[in-house]
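As given in Swiss-Prot:
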type	residues	note
MUTAGEN	GLY22 to Ala	17-fold and 8-fold decrease in inhibitory potency on alpha-3-beta-4/CHRNA3-CHRNB4 and alpha-6-beta-4/CHRNA6-CHRNB4 nAChRs, respectively
MUTAGEN	SER25 to Ala	3-fold and 2-fold decrease in inhibitory potency on alpha-3-beta-4/CHRNA3-CHRNB4 and alpha-6-beta-4/CHRNA6-CHRNB4 nAChRs, respectively
MUTAGEN	HIS26 to Ala	Complete loss in inhibitory potency on both alpha-3-beta-4/CHRNA3-CHRNB4 and alpha-6-beta-4/CHRNA6-CHRNB4 nAChRs
MUTAGEN	VAL28 to Ala	Complete loss in inhibitory potency on both alpha-3-beta-4/CHRNA3-CHRNB4 and alpha-6-beta-4/CHRNA6-CHRNB4 nAChRs
MUTAGEN	SER30 to Lys	Become completely selective for alpha-3-beta-4/CHRNA3-CHRNB4 over alpha-6-beta-4/CHRNA6-CHRNB4 nAChRs. 2-fold decrease in inhibitory potency on alpha-3-beta-4/CHRNA3-CHRNB4 and loss of activity on alpha-6-beta-4/CHRNA6-CHRNB4 nAChRs, respectively
MUTAGEN	MET32 to Ile	21-fold and 1.5-fold decrease in inhibitory potency on alpha-3-beta-4/CHRNA3-CHRNB4 and alpha-6-beta-4/CHRNA6-CHRNB4 nAChRs, respectively
MUTAGEN	MET32 to Leu or Val	Important decrease in inhibitory potency on alpha-3-beta-4/CHRNA3-CHRNB4
MUTAGEN	MET32 to Glu, Lys, Gln or Arg	Complete loss in inhibitory potency on both alpha-3-beta-4/CHRNA3-CHRNB4 nAChRs
MUTAGEN	SER33 to Ala	5-fold and 1.2-fold decrease in inhibitory potency on alpha-3-beta-4/CHRNA3-CHRNB4 and alpha-6-beta-4/CHRNA6-CHRNB4 nAChRs, respectively
MUTAGEN	ILE35 to Ala	4.4-fold and 1.3-fold decrease in inhibitory potency on alpha-3-beta-4/CHRNA3-CHRNB4 and alpha-6-beta-4/CHRNA6-CHRNB4 nAChRs, respectively
Amino acid sequence: FDGRNAAGNDKMSALMALTTRGCCSHPVCSAMSPICG
């Protein structure tokens, strides 16, 4: 187990969550993204 890796993954998933929220509020991006809805 590598603590630095875990922190990096947390940061990455937080960024992904933010991007996902932004994308899913945009009709075109939301339609193209399977994780929206």
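A Cβ is built for glycine as well, from the same backbone N, Cα and C atoms used for every other residue.
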Ordered by sequence, the long-range same-chain Cβ contacts of SER30 (mutagenesis position) under 8 Å (at least 6 apart) are CYS23, CYS24, CYS36, GLY37
Under DSSP, is SER25 (mutagenesis position) helix, strand or coil?
coil
Taking just the CA atoms, what is the gap between MET32 (mutagenesis position) and HIS26 (mutagenesis position) in Å?
10
At the Cα level, what's the spacing in Å between SER25 (mutagenesis position) and SER33 (mutagenesis position), rounded?
11
Looking at the mutagenesis positions SER25, SER33, which one has the fewest other Cβ atoms within 10 Å of its own Cβ?
SER25
Using a 10 Å radius on the Cβ of VAL28 (mutagenesis position), the other Cβ atoms enclosed count 8
Which secondary structure state does DSSP assign to ILE35 (mutagenesis position), in the simple three-class scheme?
coil
Does ILE35 (mutagenesis position) have same-chain partners at least 6 apart in sequence with Cβ under 8 Å from its own Cβ, and which are they?
THR20, CYS24
Where HIS26 (mutagenesis position) and SER33 (mutagenesis position) are concerned, what is their Cα separation in Å, rounded?
10
Only counting partners 6 or more residues apart, tell me which same-chain residues put their Cβ under 8 Å from the Cβ of GLY22 (mutagenesis position).
CYS29
